[in-house]
Amino acid sequence: MNLKLQLKILSFLQFCLWGSWLTTLGSYMFVTLKFDGASIGAVYSSLGIAAVFMPALLGIVADKWLSAKWVYAICHTIGAITLFMAAQVTTPEAMFLVILINSFAYMPTLGLINTISYYRLQNAGMDIVTDFPPIRIWGTIGFIMAMWVVSLSGFELSHMQLYIGAALSAILVLFTLTLPHIPVAKQQANQSWTTLLGLDAFALFKNKRMAIFFIFSMLLGAELQITNMFGNTFLHSFDKDPMFASSFIVQHASIIMSISQISETLFILTIPFFLSRYGIKNVMMISIVAWILRFALFAYGDPTPFGTVLLVLSMIVYGCAFDFFNISGSVFVEKEVSPAIRASAQGMFLMMTNGFGCILGGIVSGKVVEMYTQNGITDWQTVWLIFAGYSVVLAFAFMAMFKYKHVRVPTGTQTVSH
């Protein structure tokens, strides 16, 4: 099989299995299993708990002892088993435990798939910068397609979404076994555990600007978790109104939500221009403003014609909110730190956004939703306005505290890291 096609299938399956349940599990737990907001928040925070340390730990295993191919296959085997078990779970405590174990297995694969892809491309004499992005985009396509399949199959509120995820995980394991062997690098054999775990990057907190940047990374990472947890659940809440129960938005909430991912792929293309023209601080400010709009538009959106326009606009600005912080933030880290700790600093950035930010967003937003839910009815407008208010506070705090003087460079020389 052609190398690029092989890696495209790998990326497609990696994110297709995640897309089958990540944005709809909250709806299934809230509507079908009747979990409260705090319980749902706890389940989703498990992704953050796993993201704090598991990628680094299994990255070390793949670097020093066991081929990345086999670590990757073992992780997805565990993932298939736990998703199969999750489909049969009906209590918050059991769901938290099963999804936590699943997260321990899945989160490291986000880095391992890059390791596998980079090695194969470099071994074939290809350029990662030019050849990898067109491969990675198939991951986003897979995520979107899974959302559509689950929605059109009527499984958004069903445990069947988890069976689909388990089946896709099993298929991915079998496909991984067909890949060529990837040798253990052993390049880090003489490094200390402190260096291997990326703990050297904690020294960056001595730099005031970097410390502020990482703290805001966590606070903004929390906003992404809010969307993953409750966006789909919110759209399904309109089925309690007879006027909206049969509307396309309620019946196929995942398809509407997938506009967010489509927008994300388009906004990536604008990052080089905005970074070179306006600088990291202004680009990140645009991201925070986009989060304000994301939540405010949700607050006033509904399945009416005008409300639908507001909901679609909310999905579109999500692409800006996500990319202008996550991608631009990665570029900022790349340019600000010394080459010696660049990889550790990138790991720190991911730890703050996908780890601690995920935990914070899961716990706090779950409590907010629980607080404004009475007799199974959630006051979503108030909930979204609270999150929008949180974003407004972040915007003013970021503007006042983060100091950065931009030196404009030609667009063509701006490097964007994916």
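Cβ from N, Cα, C; glycine included.
For the mutagenesis of Arg136 to Ala, Swiss-Prot gives this note: Abolishes the binding affinity for uridine. The structure shown keeps the original residue.
The Cβ of Thr140 (mutagenesis position) lies under 8 Å from the Cβ of Phe15, Gln261, Glu264, Thr265, each of these being in the same chain and 6 or more residues away along the sequence. Under the three-state DSSP scheme, Thr140 (mutagenesis position) falls in the helix class. One mutagenesis experiment catalogued in Swiss-Prot, Thr140 to Ala, is accompanied by this note: Abolishes the binding affinity for uridine.
What Swiss-Prot says about the mutagenesis result for Phe143 to Ala is this: Abolishes the binding affinity for uridine. Neighbour count (other Cβ atoms within 10 Å of the Cβ, all protein chains): 22 for Phe143 (mutagenesis position).
For the mutagenesis result Gln225 to Ala, the note given in Swiss-Prot is No change in the binding affinity for uridine. In three-state terms derived from DSSP, Gln225 (mutagenesis position) belongs to a helical segment.
In Swiss-Prot, a mutagenesis experiment is listed as Asp323 to Ala, annotated with the note 20-fold increase in the binding affinity for uridine. Every protein chain considered, the tally of other Cβ atoms within 10 Å of the Cβ of Asp323 (mutagenesis position) stands at 24.
Reported as a whole number, the C-alpha separation between Phe143 (mutagenesis position) and Asp323 (mutagenesis position) equals 16 Å.
In this view, Arg136 (mutagenesis position) is surrounded by 17 other Cβ atoms within 10 Å of its Cβ, with every protein chain counted. With a cut-off of 8 Å between CB atoms and residues at least 6 apart in sequence, the same chain places Tyr44, Ser45, Gly48, Gly357, Cys358, Leu360, Gly361, Gly362, Ser365 near Gln225 (mutagenesis position), listed in sequence order.
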